[in-house]
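Heads up: the structure comes next, in structure tokens.
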Amino acid sequence: MSHASRRRWRRATTSAATAALLCGALLTFPSAPAAAQVRLGSGSYTTVLPPGASGPSDHTGAPVAPKVTADFTQPVVTNDWWSSLIFQRYPGNPYGENLYAHPLSFKAQAHGLEVGYPDTPELVADGLKYQYTHSPDFVLGIHGLNAPAAKVAGYSDWTVTADLSDGTRQLRTTIGQGLPFVYADVSGGPIRVEFTAPPTVWRRSGNAVGVTVNGHHYALFAPSGTTWSESDTVFTADVGGSGYASVALLPSPDDFDRYAPYAYSFVTSTTLTYDYDPASATLTSTYRVTTEAREGTAQGTLLALYPHQWKETTTALTDLSYASPRGPMRVVEGDRFTTELTTHGILPSLPTVDSADHQRLRALIDAELHASDPWKGASDTYWTGKALGRLAQLVPIADSIGYTAGRDALLDLLKNKMEDWLTADGPGDNAQFYYDDQWDTLIGFPASFGSNTELNDHDFHYGYFITAAATIARYDRSWISEERWGPMVTTVLRDANNPDRDDERFPWLRSFSPYAGHGWASGHAGFASGNNQESSSEAMHFAASAALLGSLIGDEELRDLGVYLHTTQASAMRRYWQNADGDAFPAGYSHDVVGMVWSDGGDHRIWWDGTPEELYGINYLPITAGSLYLGHDPEHAAAMHQSLVTRLGRQPQVWRDIHWAHQALSDPDAALAAFEAQWQSYEPESGSSKAHTYQWLSTLAEFGTVDTSVTADTPHYAVFRDGDRRTYVAFNPTGQPLTVTFSDGTTLTVPPGQLATG
């Protein structure tokens, strides 16, 4: 059974305990399309589900609709930390799974919202997984509430408002990542807090109570003029016909008075904005909260930051902190905080060095180009995507060695396949995209890995299509024009990560969780452990492809989206998948790397019964020039490679090319030597080719490792160092000559559409 088959099987069996685009302006997407096909330039998609195909479904295969309230008006979000509230994966569970917002965790139930603080890790599965499991300290509800289901009433960038109603009583709670508060609006009865153990009350201040339960400290705040009635494990506050309350998680009882001023400053919205400044090679991200004072005049709140945020923030930190599966969270005070990251460039390809054997490169390109099936039997969005990516990487190599006929033949292959997929030709079309206006998503058929039924992995799949489109655009700008294939390409891109908040066809950043700093793969998050992300590198591949495409078509919004995603995820990936700072994994966890990040922890396993090489490699592939982030710290890259070798007791034998490419980011000479000894006998990983691996290794053997101490005033550059010698590379996506200035004073003049090296 192939690794794909194993991956598909485990995903399928693991259970849980138009707006048409481009042409300069958006058109109104009809709520009930008059025709099955919606044309965008030369391309089209269908609004009718292909015969025999399935859209979003529950675990039994029955179609499901988003679980939202009657007053919900936003695009439907999937692939987030709270998605099990909106996507009912299991027919017997209308309330959703555990929700890990950090520092708090939650689970909706008929009588209210469970609230807990998972601050103690446990090791499970023979120590392969660490997890901070949700265990409720109390249920926040209304006296007599018996809601048949939980629904989503609204959301913002990292919060969600959950609705529990039974026709007489209604509880709406707003919860969010980094929020130590729970905000509740109630009607139909008294607010009710039922603890899971008798609490210790250490503070009574009329409408506010401080308690400790299960070793965790909370402050309960009801409206002024009300009091809390206490009866063993049940506390109630009569707020009349309707009212509000908040609950705060306190680091210690001594912090009661630091949280009380914000008890009635209810968070109503959260917003992430980012600004990329090429001149300074800086990405500035600002996280804002909007609050409403239910009493008093207080504004802002207290926010707990993940390590990738507080270690890069320019905002003053307090001395308050919490535990989380990502490491210690630090607290800021106010209505916003800002992070700053250095951008280290995204290249479309590496240069080919003169020392490489160009005749061998040509022969290896021909082996791919003239294979009996260059697509290797691919038919669905994932495997077709990987084949597109493999062939796309060969185009600039062929061009760099003067093999123009090979380059053009490869481009023809890419164009024909892309045009087939980007055109919906009716019921018999075996390669097309379908827009689901109920779920606000674009699904490619044939689908795979639950990209249709579970809305999994859209950025993983579609990133390959965007790479192919960017490669074509690099050599044929007319192909990507608004009159031809550009509108359909950018529609595919925007399904996965839409930067335009006014484009109601798709949610903003479906495949990226801005507070978490990375994406979530599962559309429904229907797991007791929350959501998960396995292949961080395929998410990074999408980001790189978006940045390159945006630059090539002159769309700064898409370019900056790609830069934001790539830079932010690189910061999170090294910390949460590879524990680069040493404080993400808990004490006693014996592994150097996890194959998957879960909402509740990390797992040294993957979705199929793979080898150690695959566990490490699924977070490296596909290897492209956008993968240089894996070598931003060559010592850390070397440690990761040695970690795998130590575990194996030998050099990698599976996906050897992926691991040679990764090894080359710290020891390119050794990686090239290994390739030279085995290049005629090894089997390439399905998304890789011998030509690309050889070119990658030979270039890095000459250039050295990535040098992040030097930046440039363009999104598309890299600097390498071999001893005292630096090599500078830049790409010019425009139609005019471009002078790139590096931070050490070096300049490169780059011809239109070309790479330059100095």
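Any Cβ shown, glycine's included, is placed from N, Cα and C.
The noted changes are left out; the structure has the residues it started with.
Annotation comment: Swiss-Prot describes 38-704 as domain 'GH81'.
Annotation source Swiss-Prot lists (1,3-beta-D-glucosyl)n binding site at Tyr382, Lys386, Asp457, His461, Asn532, Glu534, Glu538, citing similarity to another entry.
The number of other CB atoms found within 10 A of the CB of Trp439 (mutagenesis position), across every protein chain shown, is 23. In the three-state DSSP reading, Trp439 (mutagenesis position) counts as coil. Listed in Swiss-Prot is the mutagenesis experiment Trp439 to Ala, annotated as follows: Decreases enzyme activity on laminarin but not 1,3;1,4-mixed linkage glucan.
Under its mutagenesis entries, Swiss-Prot includes Asn456 to Ala with the note: Decreases enzyme activity. In the three-state DSSP reading, Asn456 (mutagenesis position) counts as coil.
Under a cutoff of 8 A between CB atoms, and with a sequence separation of 6+ in the same chain, the neighbours of Asp457 (mutagenesis position) are Tyr382, Phe449, Gly450, Ser451, Ala521, Glu538. In Swiss-Prot, the entry for mutagenesis Asp457 to Glu states: Decreases enzyme activity. The structure shown retains the original residue.
Summarising the annotation, Swiss-Prot assigns active site to Asp457 (among others) and lists sequence analysis as the type of evidence.
Of all Cβ atoms in the protein chains displayed, 26 besides its own lie within 10 Å of the Cβ of Phe460 (mutagenesis position). According to Swiss-Prot, the mutagenesis experiment Phe460 to Tyr carries this note: Increases enzyme activity on laminarin and insoluble 1,3-beta-glucan, but not 1,3;1,4-mixed linkage glucan.
While the structure shown retains the original residue, Swiss-Prot records the mutagenesis experiment Tyr462 to Ala with this note: Increases activity on insoluble 1,3-beta-glucan. Secondary structure from DSSP puts Tyr462 (mutagenesis position) in a helix. Close to Tyr462 (mutagenesis position) in the fold, though at least 6 residues off in sequence, lie Thr381, Gly385, Gly444, Val492, Leu493, Asp495, Ala496, Phe542, each with a CB less than 8 Å from its CB.
In Swiss-Prot, the entry for mutagenesis Glu534 to Ala states: Severely decreases enzyme activity. The structure shown retains the original residue. DSSP assigns Glu534 (mutagenesis position) to coil in the three-state reduction, outside any helix or strand.
In sequence order, Ala521, Gly595, Met596, Ile606, Trp607, Ile618, Asn619 constitute the residues six or more apart from Glu534 (mutagenesis position) in its chain with CB-CB distances below 8 Å. The active site feature in Swiss-Prot is assigned to Glu534 (among others).
On a Cα basis, Asn456 (mutagenesis position) lies 10 Å away from Asn532 ((1,3-beta-D-glucosyl)n binding site). Between His461 ((1,3-beta-D-glucosyl)n binding site) and Trp439 (mutagenesis position), the C-alpha separation comes to 18 Å.
Cβ crowding, taken as the number of other Cβ atoms within 10 Å, peaks at Asn456 among the recorded positions Asn456, Asn532.
Between the alpha carbons (Cα) of Phe460 (mutagenesis position) and Lys386 ((1,3-beta-D-glucosyl)n binding site) lies a span of roughly 10 Å. When every Cα pair among Tyr382, Lys386, Asp457, His461, Asn532, Glu534, Glu538 is compared, the largest distance found for this (1,3-beta-D-glucosyl)n site is 22 Å. Tyr382 ((1,3-beta-D-glucosyl)n binding site) carries a helical DSSP state (H, G or I). If you measure from the Cα atom of Asn456 (mutagenesis position) to that of Trp439 (mutagenesis position), you get 13 Å.
Taking only the Cα positions, the spacing between Trp439 (mutagenesis position) and Lys386 ((1,3-beta-D-glucosyl)n binding site) is 26 angstrom.
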